Amino acid sequence: MGEDKREIKDITDLPGVGPTTAQKLMEAGYTTLEAIAAATPQEVSQATGIPILTAQKIVDAAREALNIDFKTAYDLKIESMNIKKITTGSRNLDELLGGGIETKTITELFGEFGSGKTQICHQLSVNVQLPEDKGGLEGKAVYIDTEGTFRWERIEQMARGVGLDPDEVMKNIYWIRAINSHHQIAIVDKLFTMVKNDNIKLVVVDSVTSHFRAEFPGRENLAMRQQLLNRHLHQLMRLADIFNVAVVITNQVMARPDVFYGDPTQAVGGHVLGHAPGVRVYLKKSRGNKRIARVVDAPHLPEGETVFAITEWGIRDPE
C-alpha cells in the first residue's frame, strides 16, 4: 500500500525527509508544503544541497499531497469567483483596474520619481484592512521596502482619512527593509510560511528592481540579473496564486534611445518583468497633485487611462 497523501500534513511527513533534510529545507526557506510544491527540483537542490533526484521526489510528493493537477476551464471559472479586489481610494483608478487591485495576481506600478507609485502602495496597505463592503479585505499587509521610502507618518494620515485607528492600522502592516537582492528573494521565500499562518492579504515590493540593477550592472551581468529576477518574480506569482493574496510591485523607468515619437519611457527589467505581472500600470505626473494612470498590459482589461489625485488624506479622485 502506498502512503496516503492525506496523511502528509507537514514537510516532515514527506517521503525521504528525515530530521537532517527537514532542517536543510527549513533553513533554505522551504517551511511549508506549498513552498516546496511551488519550487522546481533544481531550485530546491541548489538552495539546500540535497541531491537533485531526492529533491525531485520531495517536490513531486508535495505536489501530490496538495493535489496539484489539471483543472477544467469550469474549475477556473469557479476559482475566479474567489478573487477579491482592494480599493485604491480613487473611484477613477478602481474603474480603470476593473474594480481595484486583484488578488491572485501581480500588479506592477511603474513610472518616474514622484509619479505616485509609493503613495498607492501606502494607501493599499491601509485599505486592505477595511471591511469588504468598503473595498478592503479585512487583512494585513507586508511591505518589502528596498529603497527606504516607507513612512509610518503617511500611513497615519491615510488611516485617519478612511476612519481607521492609525495605531491599529500600523500594527497590521509588517515592514521589512531588503538590504540586497538575495535578501529580497529570501524574504519572499519566508512569506510562504507567514502568509499561510497569518491573515495577510497584500504583499508590496517597493521597488522590485532597484537592488538587481545596482548589484548586476553592465551587459556582462545581464544574464545573471535576469535569472535571479525571474526566480524572484515567479515566487511572487506562486505566492499570489496559492494563497489568494494581492501582490503589488513598483518599478522604475528608463528612456528608450530608439524612440523618436511619443513617450520614450519604458519599465526596466526587460522581457522577464514584462511577462510576470498580470496588470501593468504606467503612472505619470500631471498638474499639481494630479497623476495620470494608464493600463498598458492586462489580458482582462482594455487599455485606457484616468486621472487621480494625491491628497493630504491619501489617494482620491481629483476635485
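Just so you know, glycine gets a Cβ as well, placed from its N, Cα and C.
Don't look for the substitutions in this one, it keeps the originals.
Annotated ATP binding site per Swiss-Prot: Gly111, Glu112, Phe113, Gly114, Ser115, Gly116, Lys117, Thr118, in sequence order, evidence recorded as sequence analysis. Its Cβ placed at the centre, Glu112 (ATP binding site) has 14 other Cβ atoms within 10 Å. Glu112 (ATP binding site) carries neither a helix nor a strand DSSP state and counts as coil.
Listed in Swiss-Prot is the natural variant Lys5 to Asn, annotated as follows: In strain: TB2.
Recorded in Swiss-Prot as a natural variant, Lys5 to Gln carries the remark: In strain: TB1.
Recorded in Swiss-Prot as a natural variant, Ile58 to Thr carries the remark: In strain: OH3. Residue density at Ile58 (variant position): 26 other Cβ atoms are found within 10 A of its Cβ, drawing on all protein chains shown.
Lys201 (variant position) falls within a strand segment according to DSSP. Natural variation at this site is recorded by Swiss-Prot as Lys201 to Arg, annotated: In strain: OH2.
One natural variant named in Swiss-Prot is Ala214 to Val, and its note says In strain: OH3. For Ala214 (variant position), the number of other Cβ atoms no farther than 10 Å from its own Cβ, over all displayed protein chains, is 11.
Around Ser286 (variant position), the C-beta neighbours below 8 angstroms that are at least 6 residues distant in the chain are Ile292, Val307. In the three-state DSSP assignment, the secondary structure recorded for Ser286 (variant position) is coil. Where Swiss-Prot documents Ser286 to Gly as a natural variant, the accompanying text is: In strain: TB1.
For the natural variant Asn289 to Ser, the note given by Swiss-Prot reads: In strain: TB2.
When Cβ atoms from all protein chains are considered, those within 10 Å of Asn289 (variant position) total 15, not counting its own. According to Swiss-Prot, the natural variant Asn289 to Asp carries this note: In strain: OH3.
Proximity of Thr306 (variant position) to non-local residues of its own chain (separation of 6 or more, Cβ distance below 8 Å) is seen for Asn92, Leu93, Glu95, Leu96, Ile292, Ala293, given in sequence order. Under its natural variant entries, Swiss-Prot includes Thr306 to Ala with the note: In strain: TB6.
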Query raised in the report: Taking the Cβ of Ser115 (ATP binding site) as centre, how many other Cβ atoms lie within 10 Å?
Result: 22
Report task. Would you kindly give the Cα-Cα distance separating Asn289 (variant position) and Lys117 (ATP binding site), rounded to the nearest Å? Result -> 13
Query raised in the report: Cα-Cα separation of Gly116 (ATP binding site) and Lys201 (variant position), in Å?
Result: 22
**Report entry** Residue among recorded positions Phe113, Thr118, Lys201 with Cα closest to the Cα of Ala214 (variant position)
**Finding:** Phe113
Report task. Show, in sequence order, which residues other than Gly111, Glu112, Phe113, Gly114, Ser115, Gly116, Lys117, Thr118 on the same chain lie with their Cβ within 8 Å of the centre of the Cβ atoms of the ATP site. Result -> Gln119, Leu283, Lys285, Arg291
Requested in this report: By Cβ count within 10 Å, point out the most packed of the binding-site residues listed: Gly111, Gly114, Gly116.
Outcome: Gly116
